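K.L.:
One structure, as structure tokens, below. Some questions next.
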Amino acid sequence: MSSVSGVRTPRERRSALRSLLRKRRQRELASKVASTVNGATSANNHGEPPSPADARPRLTLHDLHDIFREHPELELKYLNMMKMAITGKESICLPFNFHSHRQHTCLDISPYGNEQVSRIACTSCEDNRILPTASDAMVAFINQTSNIMKNRNFYYGFCKSSELLKLSTNQPPIFQIYYLLHAANHDIVPFMHAEDGRLHMHVIFENPDVHIPCDCITQMLTAAREDYSVTLNIVRDHVVISVLCHAVSASSVKIDVTILQRKIDEMDIPNDVSESFERYKELIQELCQSSGNNLYEEATSSYAIRSPLTASPLHVVSTNGCGPSSSSQSTPPHLHPPSQATQPHHYSHHQSQSQQHHHRPQSPPPPLFLNSIRAP
């Protein structure tokens, strides 16, 4: 009837209108995609980002949904390009090497799981919070003699050792990494020790829930370069970041060690700091020993050391997941053993035997923290 009279029925008019709207929507989407690609191409050709006046509108989620509905093959390509799960989270294994960190992801460590979280999906980061950069940390390193009290938590970790402090002035990344971590997490306890003339740092987080923003991680890696390995692990139920030096690069920055040492000697160590080192004494001893094993690339899976302050052996578990060993070995070089007169015969005999069988290179022993730190 409609073909005879030349008048369309309401159903035909609605069908034609839907067809027209569909074609118009497809043309608009195609023009958006083409303008986005052309804008990116022109920016790459000139080596500069497009100016705000030339900026093109970005595709919305609704636009992507319409495109994928019309072209399912593009949806598959888009999913193959994604390196993280759609949820924006990815579990990590410990110990975690920061050099394997994915860009633009934060770290969430808690008793419920350890994950890398995409920055856009992170609920802990604040948009208006500005963290320092590696350059800011270098400026703070240069001006540290004028900001002793501001960075006093860092100097407590030296236990007033002039040898360790002198090494730190030739290794700016140690201070830089601490400075960046402290800006993101204030409840940390750093301490230093030396192996073969190289300074290393371990940072203990006092809270079980730790969030490290992606900007902080990026700046830490910038400061560390290839000379330092930065790893995160959980040791004795505490989150620990270890910064181990592999090579000392020549630094053009010179710090007056005499002035720095004099100001640090004038500082009093608070009671709570002494108590924290007393509380972490076994953890500190374990980290010093395990870092020495990593640097010397020993294949020892587990060992036990005898603490000079306690009569019972201190079992140390290696970071590779093996259980504690029941056998005891010689006291590590950084733990001062008791005098020969107070040692039992079987302990002296065992120590002499272990020294004959183990020819480990000698290095400058770091101070024993528990003997160095005492409340005023």
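Each residue, glycine too, has its Cβ placed from N, Cα and C.
Below are the features listed in Swiss-Prot for this protein:
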type	residues	note
MUTAGEN	Ser19 to Ala	No effect on replication kinetics
MUTAGEN	Leu79 to Ala	Loss of interaction and co-localization with NEC1
MUTAGEN	Cys122 to Ser	Partial relocalization in the host nucleoplasm
MUTAGEN	Cys125 to Ser	Partial relocalization in the host nucleoplasm
MUTAGEN	His211 to Ala	Partial relocalization in the host nucleoplasm
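Let's see these features in context: how buried, what's close, how far.
P.N.:
According to DSSP, Ser19 (mutagenesis position) sits within a helical segment. In the shown protein chains, 10 other C-beta atoms lie within 10 A of the C-beta of Ser19 (mutagenesis position).
Annotation note: Leu79 (mutagenesis position) sits in a helical segment as assigned by DSSP. In this chain, none of the residues that are 6 or more apart from Leu79 (mutagenesis position) has a CB less than 8 Å from its CB.
Counting only same-chain residues at least 6 apart in sequence, those with a Cβ under 8 Å from the Cβ of Cys122 (mutagenesis position) are Gly88, Cys106, Pro213, Cys214. Secondary structure at Cys122 (mutagenesis position), taken from DSSP and collapsed to helix, strand or coil, is coil.
DSSP assigns His211 (mutagenesis position) to a strand.
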K.L.:
Neighbour count, 10 Å Cβ-Cβ cut-off, for His211 (mutagenesis position): what number do you get?
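P.N.:
Neighbour count, Cβ to Cβ under the 10 Å cut-off: 18.
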